[in-house]
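The next block holds one structure in the form of structure tokens; read it before the comments.
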Amino acid sequence: MRKLLLLIAASLLGVGLYAQSAKIKLDAPTTRTTCTNNSFKQFDASFSFNEVELTKVETKGGTFASVSIPGAFPTGEVGSPEVPAVRKLIAVPVGATPVVRVKSFTEQVYSLNQYGSEKLMPHQPSMSKSDDPEKVPFVYNAAAYARKGFVGQELTQVEMLGTMRGVRIAALTINPVQYDVVANQLKVRNNIEIEVSFQGADEVATQRLYDASFSPYFETAYKQLFNRDVYTDHGDLYNTPVRMLVVAGAKFKEALKPWLTWKAQKGFYLDVHYTDEAEVGTTNASIKAFIHKKYNDGLAASAAPVFLALVGDTDVISGEKGKKTKKVTDLYYSAVDGDYFPEMYTFRMSASSPEELTNIIDKVLMYEKATMPDKSYLEKALLIAGADSYWNPKIGQQTIKYAVQYYYNQDHGYTDVYSYPKAPYTGCYSHLNTGVGFANYTAHGSETSWADPSLTATQVKALTNKDKYFLAIGNCCVTAQFDYPQPCFGEVMTRVKEKGAYAYIGSSPNSYWGEDYYWSVGANAVFGVQPTFEGTSMGSYDATFLEDSYNTVNSIMWAGNLAATHAGNIGNITHIGAHYYWEAYHVLGDGSVMPYRAMPKTNTYTLPASLPQNQASYSIQASAGSYVAISKDGVLYGTGVANASGVATVNMTKQITENGNYDVVITRSNYLPVIKQIQAGEPSPYQPVSNLTATTQGQKVTLKWDAPSAKKAEASREVKRIGDGLFVTIEPANDVRANEAKVVLAADNVWGDNTGYQFLLDADHNTFGSVIPATGPLFTGTASSNLYSANFEYLIPANADPVVTTQNIIVTGQGEVVIPGGVYDYCITNPEPASGKMWIAGDGGNQPARYDDFTFEAGKKYTFTMRRAGMGDGTDMEVEDDSPASYTYTVYRDGTKIQEGLTATTFEEDGVAAGNHEYCVEVKYTAGVSPKVCKDVTVEGSNEFAPVQNLTGSAVGQKVTLKWDAPNGTPNPNPNPNPGTTTLSESFENGIPASWKTIDADGDGHGWKPGNAPGIAGYNSNGCVYSESFGLGGIGVLTPDNYLITPALDLPNGGKLTFWVCAQDANYASEHYAVYASSTGNDASNFTNALLEETITAKGVRSPEAIRGRIQGTWRQKTVDLPAGTKYVAFRHFQSTDMFYIDLDEVEIKANGKRADFTETFESSTHGEAPAEWTTIDADGDGQDWLCLSSGQLDWLTAHGGTNVVASFSWNGMALNPDNYLISKDVTGATKVKYYYAVNDGFPGDHYAVMISKTGTNAGDFTVVFEETPNGINKGGARFGLSTEANGAKPQSVWIERTVDLPAGTKYVAFRHYNCSDLNYILLDDIQFTMGGSPTPTDYTYTVYRDGTKIKEGLTETTFEEDGVATGNHEYCVEVKYTAGVSPKVCVNVTINPTQFNPVKNLKAQPDGGDVVLKWEAPSGKRGELLNEDFEGDAIPTGWTALDADGDGNNWDITLNEFTRGERHVLSPLRASNVAISYSSLLQGQEYLPLTPNNFLITPKVEGAKKITYKVGSPGLPQWSHDHYALCISKSGTAAADFEVIFEETMTYTQGGANLTREKDLPAGTKYVAFRHYNCTDVLGIMIDDVVITGEGEGPSYTYTVYRDGTKIQEGLTETTYRDAGMSAQSHEYCVEVKYAAGVSPKVCVDYIPDGVADVTAQKPYTLTVVGKTITVTCQGEAMIYDMNGRRLAAGRNTVVYTAQGGYYAVMVVVDGKSYVEKLAIK
């Protein structure tokens, strides 16, 4: 109905509380309710109360007292004295009658007169929100107030209420208080012990009914039952799929399809029916009968629907008139058992047309799939307690404050909570447009509006919250009355297109003040007092934030209705009743949606790479409690729920029988959905990683995983033909012993004549050159029968014999032999019967078919595959690691490979862009790769960090040079307002570090301790620290005062502390703690002022007395600003008792990067001298400059603060024309400057300016940002200088304050005194700089990537060079790394010409006396390319010379591949891009002028050159194809006269244009090569491209450069040895590179380790232990572990652990610059 806005004084209503109260202490230490010994037969319960509170109230009937007990509710007959009672909802087994036996209690009488209390007030009926308070009578039963003696209910009462989703519900009421109204006395029965037995209970039927009806989606409701623990041991808990019955109007069939498809993908088994089906029908009776039958049939089959979706308005599904409300209700479609408790979650997607239904569905799909472009709106909420002069201060405000205090706050992830507990409400609904995830209004309403503040249906239609859809709850009258003649408020809210809500919870009839209050916060004792979590039952707010529950829109409504049921009374009409509220409240929209609570979490999951066919189930890893579904094309195949270990067994109701892509959807309350596709097919034989996890910290992503199982993935033998005559074998790889190798010979009828191969191995390796000839066949004709057995210990096949016609050969297939690892001679033979020869296979493959002294390494498999090679044959050898670790890991982000070759089971990537990313890890084996295992990661924030600008890249030879401009073109673009560096980060994974301090201030022997999972799990980790207020193992109650103190910190500018905290038990959560900072010491007395102090509250499930530690509380992140100078931080656990543990984890402290603001007072400067630490410039050169003045020296001077100022004069005994600069020190990062100035009031016009410089301190570096000419009295009179006295007059003006904003990039500030003369002075004092971001260039650094791999970080310069880059195209990228994140990468492509710069070979380092001698072999004998030029730049390449010998101004140039010169069309057939060209005619206007070119194009120096190849071309038309050129060489210089012709030609036309490749030998001594264009005129031009010059090795065409520990120590060497004098005693890394004329080779490096060191008599500054094969080095420095080949195996600081194989190792430790080396033998 339409509501009136009532503004009525409280005195006009029945009662009005005011703050006069008293508390009566009872005979119990605490108020507590417990349920124990719970079973299907009985349970025990105890109730104790520690106080009764009396509050004086004024009513229309007089003054009374209200009595309350925490956790109890007001009861009584209307008009009779009101007393509190405790009410619990209990589960009753099938067939049982609950019987209560009181075992014991205490009883005490209290005289209220002693407390000055009035009579207890009469109990009043509930008030509808539609009632006019003026007309509500105050009910007073005079007879009840004349009755003598104690009056009250029986101590215990039980009432059966009905059956709710398979559980019979009863109300257990405890009435602890009786009242003698005449004597004004209370009788309180306390410490009540009872036993509730279930007589006639049928346990089997109870369990059967529960099993048949159970769904995890009803846990929210089950958790409100007092004795719920009897149902927790449910074996099939995670095998129950979600089922939904859908009944829809026939007109919605098409519009409903996308929603049905999604629900099936999500894992809902759908049973969909329409009203045009005969069994459904169109009447209310037929639809209800159909639904009831469906539910009962489903219950009988243990497949009862969880949800009932009604689709359409009342024209297709009418609903019916409520028995209690007399308004339309859908309750009885789902209340199947004949009572008022529903069996299904019911919601109505009310739409009058398919278009309106589509509007609802579109919003639901975006919300559930989380595809909204900006999810940040989910972190915002709107809470409104509407206007009502009486009830708003008694109920409305308390409701909203409860929500904010416990849930809608920063601790729960909300960034903005728009709370309006009372007027004014200005602009409150504007937040719906900007975006909120939740909106709640409680007060008055009408069928089409929230009343005050008013939001009408028309205004809802004008909302603009596109893509920001929310859940709305209206605790008010009639806003969900869906049979109203026009769409009701809730219908409009859900039906509007691209705006409004995806679901609305509201009441169809009038709602009631008290019941709506209970509905929201839970049933509680008294109005007008702020409710507490502990003093209320579970309400809808509490249920919304239950952890690990399937919280849906429907379950929120159920929780509210159960709270109203909880508060209901027995045997009286005090309240409107629970039945009314179950009829009243409805969900419009999709009630099966699980609302997000602020920003949803990211699910941790692992998907199989494929789904094998015909399996009954699949295992999928996901966060515990996740619901996992597999479907295809909208058809659901199977579902499962992830158990506590995070494994979901997806049971398939429809098996996969076809290949294709199948949808996998993972959902969980308050988690982002996972929506993926998996290919169905045969499983991969290659095992993937397991237990992949992904965590984020800022923009850093960390992946961790477990290695594949020890049994290697190549588990079955497989033979694959991969080409004609090419055969590959894959087989198990871990089937040899540690000292063995496997040799495999494979072939596929290579010659097509069934002649195959044999493999002969000589373990003595002494047959090569004799039995095995270096060339030619093994033998011809007949060989000795014992040739093989006498010389070859191992054969493939095992029965191979020396007969050319033998069948004991490998023709097609493979053979193998296992041999001891070691050195062998071998050969692979091939018989040729026609010639009688036993050939040794040719060398056409990648491995010789005969070998002298080949090493077969233990633990490896060698596969020799025979193949045709032209007219001959050959072998390709593939080597596999035969150990279980013969694989590496490859990491992908968003489908792109970002790292490969990993051997560790962890990976970190910093600077990841904000947003959602998919990371995948695959295992790369020798013979194949595993399926990818993937994880979704959400990186918070936005890419707001400025990138570099104007990045360029160039290459000369193999050297790449990058150049760029700083971000935003400024030296300090850091967008982070509070940058800093991490000073401390501790996760307590290895306990409490020794550098931390603990203080047990209460001395009970129980301080902070380390804890580990599973008992005490850390935040996203195993470890944390904890402190106890209750000890297990008989310790009992503790009163802790425990300090946990960080190591010493250096925070001159303060910092920011973040940490995670939680209660170890959510049911004993009230742990009190504080955070302190000390700038002095780390004793308890040094910590005085708390920066943060709070008591943890449970915010999770509540339960009766339980085993402590059973339900860990919710981890909450806290942030604390630390003051400047903080040296220590302390976490103090105190003022707590009888709870359990407080847990602490992930402590991180970041130092503020911001420089402290500072003020220059000039007090440290000297009178008459330039100010200290400032720079002055006397730009006018008159010898008068800025200087310090002291009021102690000049009596006319008054400083602004202190005694000193600075001054500049325009008159100082004489007229001056000043141009004086006063320049600050470096103030990079300053954003403002505030200062004070004064002038002579008599001569006030001294002009000055404030100037800034972004570069240096020269006068020309500064620009004006502010200037002024001061005003004054202009009264003339005395002027004053350094040598004058005031004589009593002080004409100095007052001090004037100015503040000037400084532009970004300001480095220096100057005060310039100029543009004035013959006045007097300007004074400055107290100059204050306000600093912004971090002031130094280390605000950010640059990171350089090549081809996706990070190659350099920490750069501060805007240039980078890399030498020795491999040939080919490369992508270079530069990103800016800020303290708070990284910028997007800016990239450029750079091409390195394919010139081969061969490195040295076989570098070795050996000691010789006190020296280190390096030896190496020269690069490969083929010198390789000395020059390779493709002219792809836009100018003549660097190093080349273009010589215009004829002097006409026309020379060689670079042109594109196709161009037009008038009518002379030129087409370059040489390449697809640029060429070098010289012209023989010149276009001027419309005519060509002839040229007579004599142009030289000269290469860089190419000493040692032997051969040149190039491409030469002429235009594509015959009449202009006769240009002449010559190839010339010089053995001296680059003048034209230095060159001699070695080849020349006149071009001739060929079809399509000339495209000629020339290859010419170059004479010995060639230094330069030139292309000379001459002896032609008036043709067009000559084009040259792709010039390659190679050398053979003579001549000094390269030199060697030697590096020690990264530093160049010698260059220009031509010998292949180098002696490093005096360096043999310490370990070093030596590298040698080859420097060619056009570039350098890659470095080749070796680690030198001395044989030993002198005995050290002093104690070694490290410890070295070997346990088994694990080497552990601990030191206060660096440690490195090497093998005897000098390869570094492990390195690190402080502690290095390495698991070795058998053999010898060297350990080097460097402490304080001194090296120590030890050798180890590992058996």
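Using N, Cα and C of the backbone, Cβ positions are placed for all residues, glycine too.
Heads up, this one's the original sequence, none of the swaps are in it.
Note that the structure is a prediction, hence the values are computed from the model and not measured.
Quick look at what Swiss-Prot lists:
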- Asp313, Phe482, Glu491: Ca(2+) 1 binding site (BINDING)
- His444: active site, proton donor (ACT_SITE)
- Cys476 to Ala: No effect on activity (MUTAGEN)
- Cys477 to Ala: Loss of activity (MUTAGEN)
- Asp1430, Glu1432, Ser1480, Asp1585: Ca(2+) 5 binding site (BINDING)
- Asp1444, Asp1446, Asp1448, Asn1450, Asn1495: Ca(2+) 6 binding site (BINDING)
Count of other CB atoms lying within 10 Å of the CB belonging to Asp1444 (Ca(2+) 6 binding site): 16
Nearest of the binding-site residues (Asp313, Glu1432, Asp1444, Asn1450, Asn1495) to Cys477 (mutagenesis position), judged by Cα-Cα distance: Asp313
Sequence-distant neighbours of Asp1448 (Ca(2+) 6 binding site) in its chain (C-beta under 8 A, six or more apart): Leu1491, Thr1492, Pro1493
Cβ packing number for Phe482 (Ca(2+) 1 binding site), 10 Å threshold: 22
Other residues, Cβ within 8 Å of Asp1444, Asp1446, Asp1448, Asn1450, Asn1495 Cβ centroid (Ca(2+) 6 site): Ala1445, Gly1447, Gly1449, Asn1451, Leu1491, Pro1493, Asn1494
Cα-to-Cα gap, His444 (active site, proton donor) vs Cys476 (mutagenesis position), nearest whole Å: 5
Sparsest-packed of the listed binding-site residues (Asp1430, Asp1446, Asp1585) - C-beta count within 10 angstroms: Asp1446
Minimum Cα separation from Asp1585 (Ca(2+) 5 binding site), reported as the residue among binding-site residues Asp313, Glu491, Asp1444, Asn1495 that achieves it: Asn1495
Where Asp1585 (Ca(2+) 5 binding site) falls in three-state DSSP terms: strand
Candidates Asp313, Cys476, Glu1432, Ser1480, namely the recorded positions, that fall within 10 Å of Asn1450 (Ca(2+) 6 binding site) by Cα distance: Ser1480
Close in space, distant in sequence - Glu491 (Ca(2+) 1 binding site), Cβ under 8 Å, 6 or more apart: Asp313, Ser350, Phe482, Tyr504, Leu588
Pairwise Cα distance for Ser1480 (Ca(2+) 5 binding site)/Cys476 (mutagenesis position) [Å, integer]: 94
Set of same-chain residues at least 6 away whose C-beta sits under 8 angstroms from Cys476 (mutagenesis position): Lys129, Gly386, Tyr441, Thr442, Ala443, His444, Gly445, Trp450, Ala451, Gly506, Ser507, Ser511, Asp516
Fewest other C-beta atoms within 10 angstroms, as judged across Asp313, Glu1432, which are the binding-site residues: Glu1432
Rounded inter-Cα distance in Å - Glu1432 (Ca(2+) 5 binding site), Asn1495 (Ca(2+) 6 binding site): 20
Rounded Cα separation (Å) that holds between Asn1495 (Ca(2+) 6 binding site) and Asp1430 (Ca(2+) 5 binding site): 19
Conformational class of Glu491 (Ca(2+) 1 binding site) under the three-state DSSP mapping: helix
Asn1495 (Ca(2+) 6 binding site) in three-state DSSP notation: strand
Fewest other C-beta atoms within 10 angstroms, as judged across Asn1450, Ser1480, Asn1495, which are the binding-site residues: Asn1450
Other CB atoms within 10 A, centred on the residue listed as 'active site, proton donor': 27
Coarse DSSP state, helix versus strand versus coil, of the residue listed as 'active site, proton donor': coil
Three-state secondary structure, which DSSP defines for Asp1448 (Ca(2+) 6 binding site): coil
Pairwise CA distance, Asp1430 (Ca(2+) 5 binding site) versus Asp1444 (Ca(2+) 6 binding site), rounded so that it is a whole Å: 22
Shell of the Ca(2+) 1 site beyond Asp313, Phe482, Glu491, same chain only (C-beta within 8 angstroms of their C-beta centre): Thr314, Arg348, Ser350, Ala351, Ser352, Asp483, Tyr484, Pro487, Cys488, Gly490, Leu588
